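Asker: Sharing a structure with you now.
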Amino acid sequence: MAERKGTAKVDFLKKIEKEIQQKWDTERVFEVNASNLEKQTSKGKYFVTFPYPYMNGRLHLGHTFSLSKCEFAVGYQRLKGKCCLFPFGLHCTGMPIKACADKLKREIELYGCPPDFPDEEEEEEETSVKTEDIIIKDKAKGKKSKAAAKAGSSKYQWGIMKSLGLSDEEIVKFSEAEHWLDYFPPLAIQDLKRMGLKVDWRRSFITTDVNPYYDSFVRWQFLTLRERNKIKFGKRYTIYSPKDGQPCMDHDRQTGEGVGPQEYTLLKLKVLEPYPSKLSGLKGKNIFLVAATLRPETMFGQTNCWVRPDMKYIGFETVNGDIFICTQKAARNMSYQGFTKDNGVVPVVKELMGEEILGASLSAPLTSYKVIYVLPMLTIKEDKGTGVVTSVPSDSPDDIAALRDLKKKQALRAKYGIRDDMVLPFEPVPVIEIPGFGNLSAVTICDELKIQSQNDREKLAEAKEKIYLKGFYEGIMLVDGFKGQKVQDVKKTIQKKMIDAGDALIYMEPEKQVMSRSSDECVVALCDQWYLDYGEENWKKQTSQCLKNLETFCEETRRNFEATLGWLQEHACSRTYGLGTHLPWDEQWLIESLSDSTIYMAFYTVAHLLQGGNLHGQAESPLGIRPQQMTKEVWDYVFFKEAPFPKTQIAKEKLDQLKQEFEFWYPVDLRVSGKDLVPNHLSYYLYNHVAMWPEQSDKWPTAVRANGHLLLNSEKMSKSTGNFLTLTQAIDKFSADGMRLALADAGDTVEDANFVEAMADAGILRLYTWVEWVKEMVANWDSLRSGPASTFNDRVFASELNAGIIKTDQNYEKMMFKEALKTGFFEFQAAKDKYRELAVEGMHRELVFRFIEVQTLLLAPFCPHLCEHIWTLLGKPDSIMNASWPVAGPVNEVLIHSSQYLMEVTHDLRLRLKNYMMPAKGKKTDKQPLQKPSHCTIYVAKNYPPWQHTTLSVLRKHFEANNGKLPDNKVIASELGSMPELKKYMKKVMPFVAMIKENLEKMGPRILDLQLEFDEKAVLMENIVYLTNSLELEHIEVKFASEAEDKIREDCCPGKPLNVFRIEPGVSVSLVNPQPSNGHFSTKIEIRQGDNCDSIIRRLMKMNRGIKDLSKVKLMRFDDPLLGPRRVPVLGKEYTEKTPISEHAVFNVDLMSKKIHLTENGIRVDIGDTIIYLVH
């Protein structure tokens, strides 16, 4: 039962969503054609795209978060009257799908079908996380395949497929790559449709040569790029098998599928004379220990160099005659990268053990230490890097731990012959400031985690995890030349600086071990390949021009683009393995996935007219155009304004229709993506648009919005920990609108965002409550107040609605969706709740329905299904998808401020009343609780008391002189302290200054005004009924502070009224209800001087909560006040011998004699000690 209760509201929302989606589908709301729109372009068009997701699995919440930004933007721009297009393609190009299919095929060959795998234990994952593994990899260079990223925890592909819930019969089909293309794309579309995406699905397609139209489009793009000299042929880094003598692609690998080359900066540490005895035979040669680092930006902080005493090293001769010292394994890699005279040959000149070069003196680039020494580290591994490790103890936990070991342990130094002067003088050098960790992050974290030595592997792994990612994304450089710049922006610049100075080289090795099928361990080699020459000066210059005019919504994104344009060189655009389009002039090569995805947004504009609603482009073409007819000249005509009409059998009006679509929709108004795509895909996107339309800058991208990664409940999303949600799971759990609301609330900046499940649950409740309230208002239309909407609270509410429209409009415009949700839903609902509470005379019908309409429109981009449903409840004939953004009326800021003032005063009075009722601490009081006050006088000040007036004048003077800032308290205190008129009040002055400063931050400069902008007394008097009811008092009066005693006059200031509570004395009477079986009881009540029927009934209602309506209660008195109450009541004769009390009658109380008289029409009557009340 409880379970059902838990899903009722979600089920309600999901039911609405299903109905609304069918309605949109039937009405084809999101299908748009340029030919129909050109007549109505007064407000312009809006074309938005999202990087098509890769089709080797279901879409997850991370994808959904990024694409929600497109979705919300389109929803908003539709309301602003623009013609909106949001198309959605699906990416299948590249190696992962083919590699997975081939892996399955191989498992079936080896182990049968279904496979019977051996019971051998899976390789144990290394628990110690090596420094390099946590560093942010440069995704444009060493791009880990998505297959590796999504492999889950199973060693076998069959197991991975099984974890997706597939049966053995279904899994077999996935051994053919084509089946992946049939299976996952329809599921992606199904999931996205359930989300309610505003997509024109006719324009969707999958990539690769499976779709002949898209294939033809990519071939055209590459022929054009080659024609324009953007594509070159030459050496590029690739995984290579020396034994096989050729590149080793995924399908040729025994292990290491999806592994790519990893780029290091190879640091040259020059050995100084006198050389260690083992190297003495090489006198006259330049000898370098070469260290591979992923963190060139930290090299300013080198204090020493590490080698492992018991590891074998070699010295080999490089192509220019220098000697490099490193491991044999690293030298083998280098020999295929142009380091040696002959490719693949390592000319060894010396074999040595690490201990034989300990204590050698070195000169290292960038560091402030002139000489550093080779010291022992016992944890260096042979399988990564060069076996030589440069030491930066300021930023590497491993290095500070090992250095402290040597400093603390004299015996350890003695064992390896290390002198004190080689270790003790060397202290960590501040290089990077990391928020929360300071400028020596490794020192801080090692102290925090109490790391004792270099053998605390687990703690060191934790330390690295905590500081490396944060350092990359948030670290700020402290060294000259780069001071104040972000690490991620200067990493490449510093690397280039060292390479240009001859102090470093680029070195590559495989990210992980790769074994070829011939059981050969692969290396990274320079091999001939086709590449895009992104480093070419003119191309870079033009792309920089494009970037200048690009809206990035955030400075960090722009800096990231600028940094990328600074270091980006060649990008290999061809592979020999995988799925994709073949290079038109060299068919053995396939175009890789980061290269066929740069201008496909142009294909969206015409796809629906070419491929007939079929993802594979295999259905009949709506224009009757065959793929073979789409020659290079035809594509030129469609996409290039000046291109002549081609020789073709296609009718001119058909090609003009394609051209019209492109000209109408281009350029792309917004592209949204995760920030990790800025250094690769998004930069290539700019480059390729500039290359394809060099003379037409009006076709270049207009805006790019990059967002942070999505956390789930404040933790990283991960399948292995179970903290993971697919898109379809999220909709099942929260409904589409519930999920969308939480996505909007997750975050706006390039910092990590957070999807909080509790927020999604709370959102569901809010949405459900909101629609129920709307239904209630529609049902109670007649009972809502009509006539002029002119009360104080009517006018405040109207102003708050208009202010909400304006603020929310600005937030949507800037794509600050979390803020738009705050101003357009949370604060908007709060304004309604406040109005409902304050409007004691009832809410105004016109305002209530204006509010519902405006709220529905402001929320529609986030929760379109529910808003469409409410739109229908309001009796609107058309879809909300065709509605317009609400028009904001005038905003009376003064009125809004006065309402805020009213809420603050009410809050303060409640607190003061609570304190008044609490007995003073330390005083012995009677056990009797304090009696609640009945009356209150509120004192308001027209002007500040003289001491506050003087203080404020001083503050305002400083504020205006300091460009809107106040100086330190010391400065203010010394000036105020020297003023004779303030001497007496100094104890009060600084607390008053502190209050003003605090309010200045919240409310702005108006807090320094010497008078309020509204009439304080009038605001309180207009709301006196609300205040009286809210505090449950009998009566409140409002007076000026000038009428009060000195203490109040001195402390009362504008905007901060003071008050006095009191108990008005009265005489107690019995209030008796003689009606049988109605649940109303008899009670005692105080009657006070001047009371009338209304005040007594209100007092009764506070005691008898069963009475809801004042007008339903009548009071009567006994004709005989003495004997009447003593007679036994007779059923059916409740009114006998009693007289109704008129509402005009006034009660007079004689406190001395404890008697009460009633005065009515000049007649005075004694009422005794009992009154009758009747409830009808």
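Quick reminder: no glycine exception, Cβ is built from N, Cα and C everywhere.
Found this in Swiss-Prot, in case it helps:
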BINDING   TYR52, TYR54, LEU594, SER597  L-leucine binding site
BINDING   LYS719  ATP binding site
MUTAGEN   PRO242 to Glu  Reduced leucyl-tRNA ligase activity
MUTAGEN   GLY245 to Pro  Loss of leucyl-tRNA ligase activity
MUTAGEN   GLY245 to Asp or Arg  Reduced leucyl-tRNA ligase activity
MUTAGEN   GLY245 to Ala  No effect on leucyl-tRNA ligase activity
MUTAGEN   PRO247 to Ala  Reduced leucyl-tRNA ligase activity
MUTAGEN   ASP250 to Glu  No effect on leucyl-tRNA ligase activity
MUTAGEN   ASP250 to Arg  Loss of leucyl-tRNA ligase activity
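Describe the structural context of each listed feature in the structure shown, including burial, neighbouring residues and relevant distances.
Answerer: For TYR52 (L-leucine binding site), the number of other Cβ atoms no farther than 10 Å from its own Cβ, over all displayed protein chains, is 23. According to DSSP, TYR52 (L-leucine binding site) is assigned to coil rather than to any helix or strand.
Counting only same-chain residues six or more apart in sequence, the Cβ atoms lying under 8 angstroms from the Cβ of PRO242 (mutagenesis position) belong to ARG332, TYR336, GLY344, ASP520, CYS522, VAL523, ALA525. Under the three-state DSSP scheme, PRO242 (mutagenesis position) falls in the coil class.
The number of other CB atoms found within 10 A of the CB of GLY245 (mutagenesis position), across every protein chain shown, is 9.
Reduced to three states, the DSSP call for PRO247 (mutagenesis position) is strand. Other C-beta atoms found within 10 angstroms of the C-beta of PRO247 (mutagenesis position) number 19, with every protein chain shown included.
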Asker: Through the lens of DSSP with three states only, how would you label LYS719 (ATP binding site)?
Answerer: coil
Asker: Nearest of the binding-site residues to GLY245 (mutagenesis position) by CA-CA distance, picking from LEU594, SER597, LYS719?
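Answerer: Going through LEU594, SER597, LYS719 one by one, the Cα closest to that of GLY245 (mutagenesis position) is LEU594.
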Asker: Would you mind checking how many other C-beta atoms are within 10 angstroms of the C-beta on LEU594 (L-leucine binding site)?
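Answerer: So the number of other Cβ atoms within 10 Å of LEU594 (L-leucine binding site) is 21.
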Asker: Of the recorded positions TYR52, TYR54, PRO247, LEU594, SER597, which one has its Cα closest to the Cα of LYS719 (ATP binding site)?
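Answerer: So, of the listed recorded positions, the one sitting closest to LYS719 (ATP binding site) is TYR54.
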Asker: If the L-leucine site is taken as the center of the Cβ atoms of TYR52, TYR54, LEU594, SER597, which further residues of that chain fall within 8 Å of it by their Cβ?
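Answerer: Those within range, site residues removed, are PRO51, HIS91, THR93, GLY94, THR207, SER593, ASP596, HIS681.
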Asker: How big is the gap, in Å, between the Cα of TYR52 (L-leucine binding site) and that of PRO247 (mutagenesis position), rounded to a whole number?
Answerer: 29
Asker: Between PRO247 (mutagenesis position) and SER597 (L-leucine binding site), what C-alpha distance do you get in Å?
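Answerer: On Cα coordinates alone, these residues lie 24 Å apart.
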Asker: List the same-chain residues at least 6 positions away in sequence whose Cβ sits under 8 Å from the Cβ of SER597 (L-leucine binding site), in sequence order, or say none.
Answerer: PRO51, TYR52, HIS91, THR93, THR207, HIS681, TYR684
Asker: Determine, from DSSP, whether SER597 (L-leucine binding site) sits in helix, strand or coil.
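Answerer: Its secondary structure by DSSP: coil.
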Asker: Looking at the binding-site residues TYR54, LYS719, which one has the fewest other Cβ atoms within 10 Å of its own Cβ?
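Answerer: Each of the binding-site residues TYR54, LYS719 was scored; lowest Cβ tally within 10 Å is LYS719.
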